[in-house]
Amino acid sequence: MAKTLISSPSFLGTPLPSLHRTFSPNRTRLFTKVQFSFHQLPPIQSVSHSVDLSGIFARAEGLLYTLADATVAADAAASTDVAAQKNGGWFGFISDGMEFVLKVLKDGLSSVHVPYSYGFAIILLTVIVKAATLPLTKQQVESTLAMQNLQPKIKAIQERYAGNQERIQLETSRLYTQAGVNPLAGCLPTLATIPVWIGLYQALSNVANEGLLTEGFLWIPSLGGPTSIAARQSGSGISWLFPFVDGHPLLGWYDTAAYLVLPVLLIVSQYVSMEIMKPPQTNDPNQKNTLLIFKFLPLMIGYFSLSVPSGLTIYWFTNNVLSTAQQVWLRKLGGAKPAVNENAGGIITAGQAKRSASKPEKGGERFRQLKEEEKKKKLIKALPVEEVQPLASASASNDGSDVENNKEQEVTEESNTSKVSQEVQSFSRERRSKRSKRKPVA
């Protein structure tokens with residue numbers, strides 16, 4: 001019977017109880033027996049009531065994670081299953097499905113003798129998920145581009161109705177309605193893809209916690225490294241890098257440099273993506289503040305990648321490269337078809353949105369109407385009385401139909417009709433007077 005003593009830090013001023021792990025070579029399972037010895041603890045009645053129980057539980061939990069890591073490292077030959085805590089929460093079913101697909105891809109690549117099967121399975125799964133969410137990404141980019149193309153119109157409305165927020169909101173809403181743009185359409189696809197990526201992240205975390213990411217990938221010593229379960233749970237995920245031990249990192253210079261290459265590539269890819277997709281420079285102070293924050297965002301992501309398994313960093317790097325390629329295709333190469341073009345062609349000018357429902361009047365229409373009326377007048381003057389009456393009645397009927405179709409021209413048409421009738425009457429009186437003056441021919 002072999003026993004391994006694991007030392008622990010002081011606990012409430014006294015050492016923690018002795019912990020012994022027993023292993024029987026004749027058994028295939030691994031047992032952990034904890035022996036408590038209270039001979040070093042003070043009497044119970046002398047313990048103060050202000051003991052920090054939360055601190056006790058936190059240290060005990062950290063100790064259990066340390067024991068889990070020590071058990072795996074002490075006896076690698078005994079392939080025991082480490083019980084990982086799979087707390088998927090609301091996205092547990094998504095993470096379980098992603099984990100199943102990842103294992104299927106890994107087994108499929110291993111069956112065809114592909115080296116680094118787990119690393120390539122992570123890359124392949126990221127590509128599949130990215131391709132599946134491409135329609136949502138395309139919809140989000142199209143909505144974003146349409147909103148950007150409408151910004152000049154929106155600014156014109158704000159300048160025209162400065163100080164009247166209610167009118168600005170009304171005109172802006174009408175502008176969105178006419179352009180067929182929904183301001184919230186750009187957010188919905190992004191919100192729909194968030195559970196997918198959270199599930200994929202949790203699936204990779206579960207695989208790492210289960211100890212399945214033990215194989216390397218290209219120059220990376222292990223996809224599960226460089227951190228450990230205990231370091232991640234205690235919040236000291238970069239303890240493998242700092243502090244130095246005897247003047248060198250804990251893992252040695254070679255492995256440490258190998259693990260640092262991928263976070264550096266991740267940071268570089270983030271900056272390249274930001275430079276490619278950088279919006280045009282403006283004098284807007286809000287945009288300048290946003291760009292300033294984005295400059296430090298890749299550094300934060302790179303720092304966070306130091307405290308997670310390398311398998312997750314591979315997923316982040318692959319996802320970032322694919323996202324950049326998608327954005328270039330959608331924005332630069334014409335893959336996205338926004339509802340509003342770059343010049344906002346066909347959209348009304350600021351302050352005229354209230355006329356969008358009415359049909360615009362054709363240019364020169366009123367001039368043509370006046371010319372037709374003038375021709376009618378000349379024709380009536382040139383015709384005899386017998387032909388004037390039916391023409392006048394026809395013109396009156398036409399004028400009446402026009403009045404019914406267009407209320408705005410009612411007064412004009414009635415006045416024109418009255419003028420025509422007066423001219424006809426005067427013309428007929430003149431003809432009668434001339435006939436009466438004629439003498440009969442002998």
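Cβ atoms are placed via backbone N, Cα and C, with glycine included.
In Swiss-Prot this protein carries:
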- Asp107 to Gly: In strain: cv. Alaska (VARIANT)
- Val127 to Gly: In strain: cv. Alaska (VARIANT)
- Leu150 to Pro: In strain: cv. Alaska (VARIANT)
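If you take the C-beta of Val127 (variant position) and look for same-chain residues 6 or more apart in sequence within under 8 angstroms, you find Thr318, Leu322. Leu150 (variant position): 21 other CB atoms within 10 A of its CB, across all protein chains.
Counting Cβ atoms from all protein chains shown, Asp107 (variant position) has 11 others lying within 10 Å of its own Cβ.
Here the Cα atom of Asp107 (variant position) is found 50 Å from that of Leu150 (variant position).
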